[in-house]
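Worksheet for the structure shown next.
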Amino acid sequence: MASRGVNKVILVGNLGQDPEVRYMPNGGAVANITLATSESWRDKATGEMKEQTEWHRVVLFGKLAEVASEYLRKGSQVYIEGQLRTRKWTDQSGQDRYTTEVVVNVGGTMQMLGGRQGGGAPAGGNIGGGQPQGGWGQPQQPQGGNQFSGGAQSRPQQSAPAAPSNEPPMDFDDDIPF
């Protein structure tokens, strides 16, 4: 089976400004946000703490764009899953320009994190094709967070019933000999 590659971006960061929303001729919403992610480390030579911030352009489409425009504000913390896209455009002087963005389409996810800052969505709102939570390799969803996925219809979360175990419960009250 031939591999086509993987193009997936996961970001957790804070908005640098309020979302910019516009509408396409077909009525679909498009929201542009800038997301800051920061990394901290201690400089081995000086012992001083250093920090580097990266700014990411993120484009949300459809219902996700509408949700972002209504609930996200400058400083909001958000979890994003999308794809990298580079697009070409021509500036006013006729020069070709390129920009790389994280595009969040139907298969992507936007989840608001943190508390309700100045009135956010009610806790537990879930729109679209959210995936079951938990398991290895999947992001842990904070309690009370609001997850919005790009699916067109709302699906209830389904959890698998716990498999019965034949093992006795673990007893942690034993004395440890060391």
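Placement of Cβ uses the backbone N, Cα and C atoms for every residue, glycine included.
Annotation of the published mutagenesis GLY5 to Asp in Swiss-Prot: Increased frequency of precise excision of transposon Tn10 derivatives (mutant SSB-200); the original residue is retained in the structure shown. Note on GLY5 (mutagenesis position): other Cβ atoms within 10 Å of its Cβ, all shown chains, come to 4.
Per-residue pLDDT, averaged over the domain 'SSB' (6-111), rounds to 95. Marked as domain 'SSB' by Swiss-Prot: 6-111.
Reduced to three states, the DSSP call for LEU11 (mutagenesis position) is strand. Cβ neighbour count for LEU11 (mutagenesis position) (all protein chains, 10 Å cutoff from its Cβ): 17. Record note (Swiss-Prot) on the mutagenesis of LEU11 to Phe: Increased frequency of precise excision of transposon Tn10 derivatives (mutant SSB-202).
DSSP classifies HIS56 (mutagenesis position) as strand under the three-state reduction. Under the heading of mutagenesis, Swiss-Prot lists HIS56 to Leu and annotates it as follows: Reduces DNA-binding affinity.
Swiss-Prot lists PHE61 to Ala among its mutagenesis entries, and the accompanying note reads: Reduces DNA-binding affinity. DSSP classifies PHE61 (mutagenesis position) as strand under the three-state reduction.
Counting every protein chain shown, the number of other Cβ atoms lying within 10 Å of the Cβ of VAL103 (mutagenesis position) is 17. Experimental mutagenesis at this site is recorded by Swiss-Prot as VAL103 to Met, annotated: Increased frequency of precise excision of transposon Tn10 derivatives (mutant SSB-201).
Among the mutagenesis results in Swiss-Prot, PRO177 to Ser has the note: In SSB-113; strongly reduced exonuclease I (sbcB) stimulation. SSB still self interacts, reduced interaction with PriC. The residue drawn here is the original one.
Each residue contributes its Cα atom, and for LEU11 (mutagenesis position) and PHE61 (mutagenesis position) these two points are 17 Å apart.
Nearest in space to GLY5 (mutagenesis position), taking C-alpha to C-alpha distance over the mutagenesis positions HIS56, PHE61, VAL103, is VAL103. When secondary structure is read from DSSP and collapsed to three states, VAL103 (mutagenesis position) falls in the strand class.
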